[in-house]
Amino acid sequence: MIKKIGVLTSGGDAPGMNAAIRGVVRSALTEGLEVMGIYDGYLGLYEDRMVQLDRYSVSDMINRGGTFLGSARFPEFRDENIRAVAIENLKKRGIDALVVIGGDGSYMGAMRLTEMGFPCIGLPGTIDNDIKGTDYTIGFFTALSTVVEAIDRLRDTSSSHQRISVVEVMGRYCGDLTLAAAIAGGCEFVVVPEVEFSREDLVNEIKAGIAKGKKHAIVAITEHMCDVDELAHFIEKETGRETRATVLGHIQRGGSPVPYDRILASRMGAYAIDLLLAGYGGRCVGIQNEQLVHHDIIDAIENMKRPFKGDWLDCAKKLY
């Protein structure tokens, strides 16, 4: 029977992580469980840096961006001997189960601990929206709001100078954030990793827009696809229109979470405790069709496919 749990945040931070921690902590305490917060993700777990959390530990946290427990990259956690030390630290503290909030790398760590016999529940916390088994991740909608605000501001100056703007959006190898921002921001063109990209085809589309009388344009592109400064120079050379690149960078990860992310994080945090009390371990939580769901974390990582939002792309193209 579970009496004490641990909670950590891992990988890149996302708005709503604090709300998720709060959801875990307060739900666990309501059910009579003790909660230990683990600093700096798997690194802190390995180094045995933990703190007892109570209701007041998470007061005034639901509106704060980032993660008050901290996060860190710790690739050494792939080493089974490192994980064995981590499990020993958990057992030494009397911790019976672990809630991990983070992205796919964090899920991998939780999966490895599960394979070694320690029960874990994964909550999807990343702005990239690239986690299998869930429609949306904690932080996605806040990042979307940040990106759209930036695009709106760029549109003001681009229209004033009849300029083309290339905006690089986070997402790693998932185009969801770029696609959503392109639709909500009214971008004229969108480039995502799920679809083959040609600079020449993009330029031809831009030229076609200019021929129709378009005075300015915004191109939204997912990071890692190309050097956006070089792309901007290429567009300017081929079209004769002044073109500038803007890399939004880590500003997309910050800020107070929007209400949807606060609600999603709170629901998922509480649901994680429900699962643990029901005897589940080695699960990852998601939301599908607005219903909370859970999947075997090993099956989710190794076998589940994440569908591309092709209908979003079709919509964006119709609105060019």
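Please read every residue number as a count from 1 along the shown chain.
Cβ coordinates are placed from backbone N, Cα and C, and glycine is handled just like the others.
At each noted position, the model has the original residue.
DSSP gives Gly103 (ATP binding site) a coil state; it is part of no helix or strand. Per Swiss-Prot, the feature ATP binding site maps to Gly12, Arg73, Phe74, Gly103, Asp104, Gly105, Ser106.
Taken from Swiss-Prot, the feature ADP binding site covers 22-26, 55-60, Arg155, 186-188, Lys212, 214-216. Taken residue by residue with DSSP, Arg22 (ADP binding site) is part of a helix.
Around the Cβ of Asp104 (ATP binding site), the same chain contributes Thr126, Asp130, Ile131, Lys132, Ile301, each under 8 angstroms and 6 or more positions distant in sequence. For Asp104, the entry in Swiss-Prot reads Mg(2+) binding site.
Residues near Asp128 (mutagenesis position) in space but far in sequence (CB under 8 A, at least 6 apart, same chain), listed by position: Gly12, Gly103, Thr137, Phe140, Met170, Gly171, Arg172, Cys174, Asp176, Leu177. Under its mutagenesis entries, Swiss-Prot includes Asp128 to Ser with the note: 18000-fold reduction of catalytic rate.
Swiss-Prot lists Asp128 with the feature active site, proton acceptor, giving experimental evidence as the kind of evidence.
The Cβ neighbour count for Arg172 (mutagenesis position), using a 10 Å radius and every protein chain shown, is 17. Under its mutagenesis entries, Swiss-Prot includes Arg172 to Ser with the note: 3.4-fold reduction in turnover numbers.
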Rounded Cα-Cα span from Lys212 (ADP binding site) to Phe74 (ATP binding site), Å: 52
CB contacts for His216 (ADP binding site) [other CB atoms within 10 A, all chains]: 20
Cα separation, Arg22 (ADP binding site) to Gly105 (ATP binding site) (Å, whole number): 22
Listed in sequence order, residues not in Gly12, Arg73, Phe74, Gly103, Asp104, Gly105, Ser106 with Cβ within 8 Å of the centre of the ATP site Cβ atoms: Ser10, Gly11, Gly41, Gly102, Met108, Gly109
Candidate with sparsest Cβ neighbourhood (10 Å radius) among Gly12, Gly103, Gly105, Gly186, the listed binding-site residues: Gly186
Reduced DSSP assignment, Tyr56 (ADP binding site): helix
